[in-house]
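Structure first, commentary second.
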Amino acid sequence: MAGRARSGLLLLLLGLLALQSSCLAFRSPLSVFKRFKETTRSFSNECLGTIGPVTPLDASDFALDIRMPGVTPKESDTYFCMSMRLPVDEEAFVIDFKPRASMDTVHHMLLFGCNMPSSTGSYWFCDEGTCTDKANILYAWARNAPPTRLPKGVGFRVGGETGSKYFVLQVHYGDISAFRDNHKDCSGVSVHLTRVPQPLIAGMYLMMSVDTVIPPGEKVVNADISCQYKMYPMHVFAYRVHTHHLGKVVSGYRVRNGQWTLIGRQNPQLPQAFYPVEHPVDVTFGDILAARCVFTGEGRTEATHIGGTSSDEMCNLYIMYYMEAKYALSFMTCTKNVAPDMFRTIPAEANIPIPVKPDMVMMHGHHKEAENKEKSALMQQPKQGEEEVLEQGDFYSLLSKLLGEREDVHVHKYNPTEKTESGSDLVAEIANVVQKKDLGRSDAREGAEHEEWGNAILVRDRIHRFHQLESTLRPAESRAFSFQQPGEGPWEPEPSGDFHVEEELDWPGVYLLPGQVSGVALDSKNNLVIFHRGDHVWDGNSFDSKFVYQQRGLGPIEEDTILVIDPNNAEILQSSGKNLFYLPHGLSIDTDGNYWVTDVALHQVFKLDPHSKEGPLLILGRSMQPGSDQNHFCQPTDVAVEPSTGAVFVSDGYCNSRIVQFSPSGKFVTQWGEESSGSSPRPGQFSVPHSLALVPHLDQLCVADRENGRIQCFKTDTKEFVREIKHASFGRNVFAISYIPGFLFAVNGKPYFGDQEPVQGFVMNFSSGEIIDVFKPVRKHFDMPHDIVASEDGTVYIGDAHTNTVWKFTLTEKMEHRSVKKAGIEVQEIKEAEAVVEPKVENKPTSSELQKMQEKQKLSTEPGSGVSVVLITTLLVIPVLVLLAIVMFIRWKKSRAFGDHDRKLESSSGRVLGRFRGKGSGGLNLGNFFASRKGYSRKGFDRVSTEGSDQEKDEDDGTESEEEYSAPLPKPAPSS
C-alpha cells in the first residue's frame with residue numbers, strides 16, 4: 001500500500017510539473033530569479049507530452065533534456081539562451097548528446113558548461129552573454145551538419161568540485177517563416193550522463209589568433225597559430241572552426257618531424273558544428289599544433305582586427321580530444337605562433353576554399369551593437385580587454401575577456417541583392433585558385449598575388465554551380481597533402497631500391513591470347529578473372545557520331561567472355577558470359593563474389609552471379625540506347641561497389657564524363673562530374689573517367705581521369721573532391737588504377753607523337769602520392785594496357801586490349817611494411833610513410849623480421865618459386881640432427897669424465913628434447929641462449945615502436961579487456 005501511495009503521489013507531482021512548466025520548464029534552484037517576459041503559452045506538438053527534464057535510465061545513468069521553454073522568435077537570426085542546473089552535486093560524466101531540433105526552425109545550437117549563467121531568466125537574448133564566469137563548449141549542432149558522437153569510454157567531466165554546475169543552451173533561429181502560426185518551440189539537446197567514472201576524459205584545445213590585422217582591400221591574409229605540445233598524449237576526434245564574414249578557410253594540423261598531418265579543414269561559412277576527424281589523430285609531447293585562417297580584406301575601407309563585434313574578425317579552431325583520466329586536462333589553449341617559418345611548407349590545401357551549397361552557408365553576426373553600423377564605416381580599434389594577451393592555459397578567461405562570452409552570437413543578415421559576376425570570369429577565377437602555385441606562402445603580400453576571391457558566399461555558390469559537385473560538410477581525411485601539380489613538391493623522387501615490381505617470367509598466362517582484354521579482377525580466392533571481347537574488336541566503325549553501336553548484326557560474342565584463371569599455372573578454372581555481350585569493358589568483383597561488368601556497345605552495367613546460369617542479377621541502363629539521364633549510360637567504363645554499404649559507383653564514361661551512384665538494388669542516388677574544358681581541367685571535371693578504385697578505410701573513390709592524365713579522389717559519402725595525383729611521367733593518359741592498403745597502382749597509355757613518356761606501370765605511396773616504382777614487361781611489350789589489378793601481397797596483373805595479353809608481376813624484394821591492428825582493423829603501410837595514425841603495436845615482430853617470415857612463407861607456398869619443399873625440409877632437418885649428435889656425444893664424454901660408466905645414455909627423445917627446451921637444469925637451454933642475444937627477449941619479439949600511437953596489450957597478459965591503454969610519461973621539457 002505504501003508503494004502504491006508513493007507512486008500515486010509521484011504521478012500527481014509530475015502532472016503538476018507538466019501543467020506548470022508547460023514545456024520542460026525545469027524549475028531549478030534558479031526558479032527564484034526573475035523570469036523572462038512571457039505571455040500565456042500555447043504549445044506546439046513537440047512540446048506536448050513531456051513530463052520533465054530528468055529521465056532515469058538505470059541506477060547510475062540518467063538523461064537530461066535541455067530545451068527552450070516554449071519560445072517564439074519574432075525576427076530572423078534570433079539567438080535565445082537558457083540555462084539548467086546539473087541535478088546532482090557529485091561528479092558526473094556526459095557520454096552522449098542527442099539533438100532535439102527541427103531543421104525547419106533551428107539553424108544551429110551550442111551547449112556550454114559553466115558555473116553561473118549570464119541571466120537569471122528562464123531564457124534570454126544571447127547578446128546579453130552566455131556565462132558570467134567560465135564557459136566551455138561541450139556540444140554544437142547545426143542544420144545539415146554531421147552529428148558529433150563521443151567515442152566509447154570518453155566523457156566530459158561535470159559537477160563535483162571542479163566541473164561545471166550549469167548547462168547553458170544557445171539556439172539560433174535563422175529563417176522564422178516556420179513560426180507564422182506563432183507556435184512555441186522547445187528545441188534543445190538531450191544529454192546522457194553517468195555517475196560511473198570514465199577511463200578517458202574529453203576536453204577542448206582552443207587555437208586562437210589574438211593579434212591578426214587584416215588590411216583593407218588585401219586579397220589574401222593568413223593568420224597563423226602554432227604551439228609546441230608539452231602535455232600527456234591527447235587523441236583528437238572532432239573539431240570546429242569559427243571566423244566572421246572575411247574568413248575563407250580554416251585548417252588545423254599536427255606537425256611531427258616536419259610531416260603535416262591534417263586534423264581538420266573546413267569552410268567557416270558552413271554551419272559551425274563539431275565535425276568528426278576522418279581518422280583519429282594523436283598528439284604527443286614535442287609535436288607542434290598548427291592552424292591557419294585565410295581572410296580577405298576586400299570590401300573593407302579600414303583595417304579589421306580580432307574582436308567580438310561583427311565589424312571585427314575571429315580566427316578560432318576548437319579541437320575536441322580525449323586523454324587518459326589520470327592525466328586529463330579539460331582545456332588547453334594556443335594563442336601564439338612559435339614557428340612562423342614552418343608555415344612555408346604548409347600544404348597548399350590550407351589556402352583553397354571548400355565549395356558549399358548556398359543553403360548551407362552560415363549566417364554570421366556578433367553583438368547587436370554592430371547591427372546599425374554601416375559595413376563601410378570606420379572600424380574602431382578593439383578595446384583594451386580584447387587586445388590583452390592572456391595566459392595560455394586560461395581558456396575560460398580567454399573566452400570571457402576576448403570573446404565577451406558571446407562567441408557565435410550573430411546578427412549579420414543575408415543580403416539577397418548581392419549580385420554574381422559573369423560565368424566566364426568565374427571559370428577563370430576558379431581555375432586560377434586551383435592551379436596557383438604559391439598557395440602555401442604565409443606572407444600576406446605574397447598571397448595577394450593569388451586570383452581575386454570576392455565575397456565568400458558568392459564564390460562558393462559559383463563553384464557549386466560550375467563544378468556540379470555534391471558539396472560536403474565533412475573535412476578531408478588526415479593526410480600530409482591535398483593535391484599538387486606536375487613538377488611541384490616531393491612528387492617524383494628516385495624509385496626506392498627496397499621496392500621493385502618485375503614480370504614473373506615463368507608465368508604461362510602471358511600466352512593465353514584471348515580477345516581484346518578490357519578488364520581484370522581478383523576474386524576472393526585470389527584467382528585472376530579476365531573480361532575479354534572474343535572475336536569482336538572496337539575500332540573506328542563500331543559507333544556512329546551519336547555513339548550508337550553500328551555492328552549489331554554481328555550478334556553477341558559467341559564464346560565465353562569471362563575467364564577465371566589459376567594465378568599460379570594460368571589454367572582456366574571456369575568460364576562464362578557467352579552470347580551476352582557485344583563490347584565488354586570494365587570488370588570488378590564485390591565482397592559477395594558477384595561480377596559487375598560494363599558493355600560500351602550495350603551502354604549497360606550488369607551484375608552477375610558467377611555460379612548461376614539464370615542470367616544477370618541486375619541490369620542498369622537501356623540496351624543499345626546511349627543517354628545521360630538517370631536511366632541511361634553512354635559507354636560506361638567501370639564499376640566499384642562499396643564494401644560496407646553496397647553503394648554502386650559507375651564511371652560513365654566515354655561520352656558522359658560523370659560518376660553515377662546507385663543503391664545496392666539499382667536505384668539512382670546521385671551523380672557528379674562534368675566534361676573538362678580547356679588545358680587546365682578543374683576538380684570534378686573528367687575527360688573519360690576510365691577506371692575506379694575504392695579506398696574503403698578512408699571512404700574515398702579514386703578515378704582514373706584518362707584523357708586528362710590524372711587521378712582524382714572523392715569522398716564516397718559527400719562527393720567532395722579530396723585530392724589530385726598527377727605526374728609528368730604519366731604522360732597524357734592514365735588508363736587504370738588499383739588500390740591495396742597503403743599503395744596505388746596505375747598504368748598509363750602510349751605516348752603521343754613527339755612525347756617522351758613511355759607506357760609503363762606505376763606504384764605510388766597512397767599517403768604522399770609519390771611514385772616509388774615503375775615497371776614494364778620483359779616478354780612482349782605494353783601497347784594499350786587497359787586495366788590493372790593488384791593483390792595485397794603485391795602481385796599485379798595488367799591486361800592489354802591491343803596485344804590481347806595479360807601479364808603477371810611480382811615483388812622482387814618484399815616491401816617493408818608494418819601491420820597495425822586496432823579493434824580488428826588492419827592497415828598495412830610503407831614503413832617510411834606516415835599514412836594513417838594507428839595505435840602503438842607491442843609484441844609484434846620488427847618489420848625486417850616480419851619480412852623474413854613472409855619470404856619463408858612465400859617460398860614454402862608458391863609452386864612457381866622453383867624451390868622444392870622437400871629441399872627446404874632437408875636443409876632444416878640436417879642441422880638439427882647434427883646438433884643432436886653433438887649433444888649426445890658431449891653427454892657421453894661427460895659421463896665418462898665423472899666415472900659414471902654404469903649410467904646408461906639417455907635415449908629417450910623426450911628427455912633429450914626436454915633439455916633442449918631448457919627444462920633440465922644441466923641441459924642446453926636454447927631459450928636462454930637465444931634470449932641472451934641482442935634483439936631477443938624471453939617474451940618473444942621486441943615490440944615495434946609505432947610512432948605516435950596507443951599501446952596495445954600483450955597477447956598473453958591474461959586480461960579480458962581488448963586493449964590496455966597506457967599513456968606514456970611526457971619527456972622532460974628542453975632546458976632552453
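From the backbone N, Cα and C atoms, a Cβ is placed for every residue, glycine too.
Per Swiss-Prot, these features apply:
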MUTAGEN   His107 to Ala  Impaired Cu(2+)-binding
BINDING   His107, His108, His172  Cu(2+) 1 binding site
MUTAGEN   His108 to Ala  Impaired Cu(2+)-binding; forms a closed conformer in the presence of citrate with a reduced Cu(2+)-Cu(2+) site separation of 4 Angstroms. Abolished peptidylglycine alpha-hydroxylating monooxygenase activity
MUTAGEN   His172 to Ala  Impaired Cu(2+)-binding
BINDING   His242, His244, Met314  Cu(2+) 2 binding site
MUTAGEN   His244 to Ala  Abolished peptidylglycine alpha-hydroxylating monooxygenase activity
MUTAGEN   Gln272 to Glu or Ala  Induces a fully open peptidylglycine monooxygenase structure with Cu(2+) distances of 14 Angstroms
MUTAGEN   Met314 to Ile  Abolished peptidylglycine alpha-hydroxylating monooxygenase activity
BINDING   Val520, Leu587, Asp787  Ca(2+) binding site
MUTAGEN   Arg533 to Ala  Abolishes peptidyl-alpha-hydroxyglycine alpha-amidating lyase activity
MUTAGEN   Arg533 to Gln  Abolishes peptidyl-alpha-hydroxyglycine alpha-amidating lyase activity
BINDING   Arg533, Tyr654, Arg706  protein binding site
MUTAGEN   Arg706 to Ala  Abolishes peptidyl-alpha-hydroxyglycine alpha-amidating lyase activity
MUTAGEN   Arg706 to Gln  Reduces peptidyl-alpha-hydroxyglycine alpha-amidating lyase activity
MUTAGEN   Asp787 to Ala  Reduces peptidyl-alpha-hydroxyglycine alpha-amidating lyase activity
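Comparing CA positions across the recorded positions His172, His242, Gln272, Arg706, the one lying closest to Met314 (mutagenesis position) turns out to be His242.
Proximity to Val520 (Ca(2+) binding site), defined by a C-alpha to C-alpha distance within 10 angstroms, is shown by none of the recorded positions His107, His172, His242, Gln272.
Cα separation, Tyr654 (protein binding site) to Arg706 (mutagenesis position), rounded: 10 Å. Within 10 Å of His242 (Cu(2+) 2 binding site), as judged by C-alpha distances, no recorded positions are found among Arg533, Leu587, Arg706, Asp787.
Around the Cβ of Gln272 (mutagenesis position), a 10 Å sphere holds 26 further Cβ atoms from the protein chains shown.
If you take the CA of His172 (mutagenesis position) and look 10 A around it, you hit none of the recorded positions from Gln272, Leu587, Asp787. Long-range C-beta contacts of Leu587 (Ca(2+) binding site), restricted to its own chain and to partners at least six residues apart, with a cutoff below 8 Å, comprise Ser518, Gly519, Val520, Ala521, Val529, Ile530, Phe531, Ile562, Tyr595, Trp596, Val597, Asp787.
Here the CA atom of His107 (mutagenesis position) lies 42 Å from the CA atom of Arg706 (mutagenesis position). If you draw a 10 Å sphere around the CB of His107 (mutagenesis position), it holds 23 other CB atoms from the protein chains shown. Of all the mutagenesis positions given, namely His244, Gln272, Arg533, those whose Cα is no farther than the 10 Å limit from the Cα of His108 (mutagenesis position) are Gln272. It is 11 Å from the Cα atom of His244 (mutagenesis position) to that of Gln272 (mutagenesis position).
Within the same chain, residues at least 6 positions away in sequence whose Cβ sits under 8 Å from that of Arg533 (mutagenesis position) are Gly515, Gln516, Ser518, Ile557, Thr561, Phe581, Leu583, Pro584, Ala801. In the three-state DSSP classification, Arg533 (mutagenesis position) falls within coil. Rounded to the nearest whole angstrom, the C-alpha distance between His107 (mutagenesis position) and Gln272 (mutagenesis position) is 10. According to DSSP, Arg706 (mutagenesis position) sits within a helical segment. In the three-state DSSP scheme, His108 (mutagenesis position) falls into the strand class. Largest CA to CA distance in the protein binding set (Arg533, Tyr654, Arg706): 21 Å, whole number.
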